[in-house]
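Peer 1: The structure is given below, and queries will be raised subsequently.
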Amino acid sequence: MAEDDPYLGRPEQMFHLDPSLTHTIFNPEVFQPQMALPTDGPYLQILEQPKQRGFRFRYVCEGPSHGGLPGASSEKNKKSYPQVKICNYVGPAKVIVQLVTNGKNIHLHAHSLVGKHCEDGICTVTAGPKDMVVGFANLGILHVTKKKVFETLEARMTEACIRGYNPGLLVHPDLAYLQAEGGGDRQLGDREKELIRQAALQQTKEMDLSVVRLMFTAFLPDSTGSFTRRLEPVVSDAIYDSKAPNASNLKIVRMDRTAGCVTGGEEIYLLCDKVQKDDIQIRFYEEEENGGVWEGFGDFSPTDVHRQFAIVFKTPKYKDINITKPASVFVQLRRKSDLETSEPKPFLYYPEIKDKEEVQRKRQKLMPNFSDSFGGGSGAGAGGGGMFGSGGGGGGTGSTGPGYSFPHYGFPTYGGITFHPGTTKSNAGMKHGTMDTESKKDPEGCDKSDDKNTVNLFGKVIETTEQDQEPSEATVGNGEVTLTYATGTKEESAGVQDNLFLEKAMQLAKRHANALFDYAVTGDVKMLLAVQRHLTAVQDENGDSVLHLAIIHLHSQLVRDLLEVTSGLISDDIINMRNDLYQTPLHLAVITKQEDVVEDLLRAGADLSLLDRLGNSVLHLAAKEGHDKVLSILLKHKKAALLLDHPNGDGLNAIHLAMMSNSLPCLLLLVAAGADVNAQEQKSGRTALHLAVEHDNISLAGCLLLEGDAHVDSTTYDGTTPLHIAAGRGSTRLAALLKAAGADPLVENFEPLYDLDDSWENAGEDEGVVPGTTPLDMATSWQVFDILNGKPYEPEFTSDDLLAQGDMKQLAEDVKLQLYKLLEIPDPDKNWATLAQKLGLGILNNAFRLSPAPSKTLMDNYEVSGGTVRELVEALRQMGYTEAIEVIQAASSPVKTTSQAHSLPLSPASTRQQIDELRDSDSVCDSGVETSFRKLSFTESLTSGASLLTLNKMPHDYGQEGPLEGKI
């Protein structure tokens, strides 16, 4: 610390002293406290530095200090204290200790030294005549109150001048002649008193009360015995008040997460020892193999620091977001003022999970082959394809599709199904056929079985013996199969169950055969699906039904067919079935952006109110991903209104997610649908306007204020308004916007402006009443401070410069008239309202509609705001309006031949490049409000008729009166 002090190393910067006096006043080399000094004469050296941190400065009302200022090497069981030594000298001496500042230039400090040998804030100790080491075991530091700094400092300077204690160094260079002690009751003249007063006034403004240094000065006796021979003073390392927020040791106490995604932006709660909210950073760093260091900083504002002990921040993006394995880094607190850091803690960046909904994973599963439908395996009997995908002969085992399971039944092979007759003692068979049953002709038919069982209509097995019951016959009707079983013993009941399966299998085989015939005739795949519609409720290993999988694989026509064949009794169960991630088919349709499938599912009765595993409804998912087309379809449903203000598992409404995704179209849809723009998210009470300010998105903030009538002074749970956040983050544009919308810069939040424990100077003056923090208190720059005090916002460029960029005047009036007519057509894709959105003036559409000629008003406003023909052509190109483009090209072709400077490059790349020059790289200029910051204030766009720029708003319940002026 001391060796880096600019004062100790650059004497020419101290008070601009006369070079002839520099050597006599002091030599900077003697200020190296731990270094042997290159001189043959006496000099002063620091043997033990004071401990820099952990010692508390005490106020008068707190009483004396408990223990003296410890030394740097002091330990619990081995105390040490600051020590100095007078080298190259043996004899009597006097050493004085003064408190000085820690700034670039050393001055007297207003705090006082107290303890043994201390008087008037100065410690005086005698040394020698043999032991020239002087220790200071009982030094305390008395903290002066802010109100008494000037008074104390002036008295301290006067005393230093009277006694000759370094007045030229510590007070003013013009007082350097008052050096030697022995002046006694030296009287100071008016000029000297005025110099002292001016120095005290100046230093009072600059003094840091949380840090001091010790300045040791030794005096040796002269020939008369008076201590007038001054040795060069030495200055200790800085001593920080342990009660000062910017002086305490930085320490991370707890974090709720120690890992995050490489993309950053994940919220972490960090508990720490006391910090100063405007003087702290959260630093992530990694030491690279080549010796370099990567670092990133957590994103938070002063409003995210709670009572100096907790910080809520968002993680920074890692240097490489394409890593395939986790990367270990460190996180630490760092103070801005002195770059002091805490002990680092490990943090893990893991690769980005791009498929959180597992849609891509399921799409990448092995697709079934056509040959798989014929079954496989081996067996002793005849093979063949089967309805259940099994094959082989008798005794062979079949293969079902992956993820599905069907029971293996032991029956003889029939129609491709493997049956095994040896599972029971009976060799019961089955009769089938038409009215002329073949079983009567077959001597080996099933009616010749010895043991018989009868199955009644209720599925119960009735046991009889051959003596009790006559052999039964199998009767077969047209299209029916009736089984009659011979009775047997109780042990043969398993065979009856096998026979039941055989009966059902035969019925199923006939149904599938008929469906196949119908499909061959009609070519309609629904004929095949209809006989299997009950199987649509089957789920695979991920819980997905066939409807889920059809949506995942983007088979929209198959989804329609499935919805049609399952309509009826079981449709509700299937259409709202959830997989293992609690996703319904409607959730997946929204995630995969299939607008037509969303419409089909809603028509079929899909339930909008069902939530996924994270509590997200389909409105949340659409807003989160910025799918405005899907969101528009969902909002038309009658149940959508009930979900507009429903929070998800993170306490966020759909409008909050639209803000976080920076989607202006989604925000406009939600506002138009009636979403509550003042709704608070449930974690900290932020509204959509708070989130817009946090994301520094002036377009969304302007939309909320102008279109949504958002409450400009809405508060979070701790009383923070959007203006608090804008001021704390230093955003001049948003501060100007909010101030123009009527935000109050004097609103206090619940965060105390200062800590009572650190403000003993207020004792006795309304003790316990601490004001909150206002946006003015949080202003991080003078520009923001001036805006909050009513000074007009001044952009970095001038209006004249922007006017020079506009070239709309080159279009003749007849050309403009043709454009007006083309833009007045009712086609919503080609009218003036769509063009306004493309030109970044969509926020003013409601105002344009008030004009008798909206298209003319739009073009006039665009021209006055510095618009260019290039931007206009590009906007029309995006609309696909070739007729309007041809009108402009035809009018501009003569100009092109005469002046290359006014040519119209119609290349999209070049046009976009010109547009981007007027836009910030980190935001989208499409709300109109943002355009007003980059171009001329649009108050000049209309000079007659209804004003388009003073947007009259509905009366507010929260006290905002009058119109919201467009000029900021």
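Glycine is treated like the rest: Cβ placed from N, Cα and C.
Okay, these came from Swiss-Prot:
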DOMAIN    42-367  domain 'RHD'
DOMAIN    805-892  domain 'Death'
MUTAGEN   C61 to S  Suppresses S-nitrosylation-induced inhibition of DNA-binding activity. Loss of S-(15-deoxy-Delta12,14-prostaglandin J2-9-yl)cysteine-induced inhibition of DNA-binding activity
MUTAGEN   N678 to A  Fails to promote HIF1AN-dependent 2-oxoglutarate decarboxylation
MUTAGEN   S921 to A  Decrease in stimuli-induced phosphorylation. Loss of phosphorylation; when associated with A-923 and A-932
MUTAGEN   S923 to A  Decrease in stimuli-induced phosphorylation. Loss of phosphorylation; when associated with A-921 and A-932
MUTAGEN   S927 to A  Decreased phosphorylation by IKBKB/IKKB and decreased generation of the NF-kappa-B p50 subunit from p105
MUTAGEN   S932 to A  Decrease in stimuli-induced phosphorylation. Loss of phosphorylation; when associated with A-921 and A-923
Peer 1: At 10 angstroms around each C-beta, which of the mutagenesis positions C61, N678 has the fewest other C-beta atoms nearby?
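Peer 2: So among C61, N678, the mutagenesis positions given, the one with the fewest Cβ atoms within 10 Å is C61.
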Peer 1: Write out how many residues of the domain 'Death' (805-892) are helix, how many strand and how many coil, based on DSSP.
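Peer 2: DSSP composition of the domain 'Death' (805-892): 63 helix, 0 strand, 25 coil.
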Peer 1: Whole-number Å only: compute the distance from the Cα of N678 (mutagenesis position) to the Cα of C61 (mutagenesis position).
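Peer 2: Just about 48 Å between their Cα atoms.
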Peer 1: Averaged over the whole of the domain 'RHD' (42-367), what is the pLDDT?
Peer 2: 85
